[in-house]
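Engineer: First the structure, then my questions, so here it is.
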Amino acid sequence: MTECKAEVTPSASNGHRVFSYTLESHTAAAFAIMNELRRERQLCDVTLRVRYCPLDTHVDFVAHKVVLASSSPVFRAMFTNGLKECGMEVVPIEGIHPKVMGRLIEFAYTASISVGEKCVIHVMNGAVMYQIDSVVQACCDFLVEQLDPSNAIGIASFAEQIGCTELHQKAREYIYMNFSQVATQEEFFTLSHCQLVTLISRDELNVRCESEVFHACVAWVQYDREERRPYVQALLQAVRCHSLTPHFLQRQLEHFEWDAQSKDYLSQIFRDLTLHKPTKVIPLRTPKVPQLIYTVGGYFRQSLSFLEAFNPCSGAWLRLADLQVPRSGLAACVISGLLYAVGGRNNGPDGNMDSHTLDCYNPMNNCWRPCAHMSVPRNRIGVGVIDGMIYAVGGSHGCTHHNSVERYDPERDSWQLVSPMLTRRIGVGVAVINRLLYAVGGFDGTHRLSSAECYNPERDEWRSIAAMNTVRSGAGVCALGNYIYVMGGYDGTNQLNTVERYDVEKDSWSFSASMRHRRSALGVTTHHGRIYVLGGYDGNTFLDSVECFDPETDSWTEVTHMKSGRSGVGVAVTMEPCHKELIPCQC
């Protein structure tokens, strides 16, 4: 049945009523008839004589000027603005393939077009030439669906040439997100040095480690070594070399033939890193994959196995795969996008057991896997990461308070003891700046501590640094910029809300704005230049609140609440999980 709309308007002042009738299918039916007339060469008033090049054989297309003008601003201008084509029965057209013009004419009559891998570039070129935006959009959507590591650079280049901003942006985003795969494809090696420098300078590059960018640049140079040798220094300056490890740099200096200038540049960076010289803050790669705050384990009447993630941008929480064994007093950290849960204790109805386990969570599949065990159980442990290795610091096993420290190498899945701290510490806070590991506060079995010490991995030795103004165990500790922030904790009498900041260059402590709530055994991390503290214990209650510190304004804001109150939680930041079957938390 033919669809229509009818509307009766109220009587006008003259007493007449108006009946409005719209036949919805009329336009499509009219164009279908016009298309029949075109195919039968009836009532046509123009012939387009199309050939791609002047020497090619032409192909004639008969059509109606009004239909062409209705679908293309170029044809409309051609036939209505007093141009010579207005009075021509045969209009010569060059620069577009006849098959493409045939498809565009067909679209003008039918509003339908088919594109495939072999023809989409030609059709899109033609649609851009004749400003047929709906066809351009269809081709753009098709090409976005076809993006893969082998063609993304070519599609981005094509989009830039024809001025298709949307396609160019989406292709570039694909390249940034999949840089490591794109960098192995033939198209990557056809980039000019200027294009490559621009690409690797982008903050949005999604790489697990800066070594991936370094290796990509070396491979690009090796592809045509003699021609590309002059560009090595420009590439190295664009790579964030201060994010590389000294061991990696040493291997590259030994195994690759560098020119004198590049060798000196890399050697200087190696010296800066191994001498732990303060450097300007290195801008982090910030891929457009959302970075979430993960909370693992914790204590609320008993140890918990929860893994949850908070998105500070949306305010949403996700419930993820639980730990296999509940743990509190654990620590968390991230290496190459993987979340590690270290040590802790299982406080349960059947008793308490300190843990020497290390578990690794992969956001790509929402799964945990066990890793090599530490040499001893460590409850209320502190951890830090230097050169892609985890340092497990202090903690306790029963009545034993550790000063021992061990280091985990993910590539070998093995632990190695390093020099012990000068002081036994449980409830210790740990942070890393300039490849130096800082252990702050804690409890030695007798006293809460204000002391702090610093570990040098090159020398494998600890040294004392300035003590805090306040004794604290179970404080939240993190590095932000060139400062170490210490938040809350327990002084032996009260839970604290005070905050101290350590200046690594001046070896001195000063107070910052206090938190809104007193907290010990809290979780802490940094996210986009701000500090987040989560949960903890205030002396009476297990807290579910989350506060955020802005160093620019020296102020705290309460931003959200966890699903339930808890203390002794491990907290770290990594990418949003890719697993789709996730459970939103009902907070």
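Keep in mind that glycine also has a Cβ here, set from the backbone N, Cα and C atoms.
Don't look for the substitutions in this one, it keeps the originals.
Sharing the feature lines straight out of Swiss-Prot:
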type	residues	note
DOMAIN	44-117	domain 'BTB'
DOMAIN	153-253	domain 'BACK'
MUTAGEN	K118 to T	Decreased response to oxidative stress
MUTAGEN	C119 to S	Substitution with a small side chain that prevents covalent modification by an electrophile; promotes constitutive ubiquitination of nfe2l2/nrf2 and subsequent repression of phase 2 detoxifying enzymes
MUTAGEN	C119 to W	Substitution with a bulky side chain that mimicks covalent modification by an electrophile; prevents ubiquitination and degradation of nfe2l2/nrf2, leading to constitutive activation of nfe2l2/nrf2
MUTAGEN	C241 to S	Abolishes repression of nfe2l2/nrf2-dependent gene expression
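How buried are the listed features, and what sits near them?
Structural biologist: Taking H, G and I as helix, E and B as strand and the rest as coil, DSSP gives the domain 'BTB' (44-117) the counts 32 helix, 16 strand, 26 coil.
Mean pLDDT across the domain 'BACK' (153-253) comes to 96 in this model.
Taking the Cβ of K118 (mutagenesis position) as reference, no residue of its chain lies under 8 Å away while being at least six apart in sequence.
Annotation for C119 (mutagenesis position): same-chain Cβ neighbours under 8 Å, separated by at least 6 residues, are K99, V100, R103.
In sequence order, E210, F214, L249, Y265, L266, I269 are the residues of the chain that are 6 or more apart from C241 (mutagenesis position) and have a CB within less than 8 Å of its CB.
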